[in-house]
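Record features, source Swiss-Prot:
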MUTAGEN   Trp96 to Ala  Impairs single-stranded DNA binding; when associated with A-151
MUTAGEN   Phe151 to Ala  Impairs single-stranded DNA binding; when associated with A-96
Amino acid sequence: MPQPCLLMECESSPREEEIPPLFWGLDPVFLAFAKLYIKDILEMKESQQVPGTYFYNGHPIRRVDIMGAVISVKERETFYSYGVDDATGVINCVCWKKLSNAESSSDPAILSTARELSMTSQLKKLQETIEQKTRIGIGDIIRVRGSVRMFREEREICANIYYKVDDPVWNMQIARMLELPKLYQKVYDQPFRNPALQEEEALNNKDNLDLAGLTSLLSEKIKEFLQEKKMQSFYQQELETVESLQSLASRPVTHSTGSDQVELKDSGTSGVAQRVFKNALQLLQEKGLVFQRDSGSDKLYYVTTKDKDLQQKIYHIIKEDCQKPNHMEKGCHLLHILNCVHLNLRWDLSKAVLQRVLELLEDQSDIVSTADHYYAAF
């Protein structure tokens, strides 16, 4: 079975601080049964804050999903103990025995008729047959989903669900072997970091940001600047004269081409800064925070929440159309309103900007949402 990339986990774990439990729910892996290799389950670092929770590449993990061959079986009064091997390691799985309905209802005092006795007997025989055919022995393939725990200083899985895998031609095992490397690449080997520290890390690592990272950081700083100065409109050139923003946009950036890192030289700093400003403003436009009535980087930008003229025009469009028979009952759909804005105002307005204006008008009780993406004004 293919091996996961364990080097990243081994190198990153010692230097990374444990993420506070408050943020664990932000990682989808925390609530899922993580499909991990047994070797990784055995090597995961246990949380110091919440025993019973483990970390792989920063991902908090409580429950796992494994599939492998049974190499040992121990039967106890209330549970089975299976040693499961997936070709990367062996782990013990505690699987509780299923309660038999026949045993719980076979009390002669409860069974009053011969017919009930006969049905109970037949049911018991059926259950015995099923148990015989599904009995798990050495060499069988088993799938186990459960929580990871420590018992006598050894890590094991306490099963919530377990069953014998009927896979004579290896279809399920091959599918699993193909699935796990993709999960590792897309999910488990992508480190989960403390959201509270991400912005701080970005600020501390400005010199190592690529163009996309620097653009995202600059867009946040522009947003803060516009809010602080309470600006209603601006030109890109105005922002370029702000020393703090210009200093950030002029930082050296790296571009990844495969494994090569090519740093832009100082001779191109001015052009790169303009490009970063343009991309940052484009990002704010995509979020609906700013807009242009006419497209072009040299055109005036408007702050969406500060543009009273835009709010009034959209309000009047909704109010007028709601008086028409086809919109009187349900109101106007968001896309219909956007189309009216493009036709009547000839403004290059995006859906994201319109959504922010509609939310603002609704907060002010100027319009109401009558259904999903439908709005009415009175």
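Here the Cβ of each residue, glycine as well, is placed from N, Cα and C on the backbone.
Original residues fill every noted site, and no substitution is shown.
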Per-residue Cβ crowding (10 Å cut-off), top of mutagenesis positions Trp96, Phe151: Trp96
Phe151 (mutagenesis position) and Trp96 (mutagenesis position), Cα-Cα, nearest whole angstrom: 16
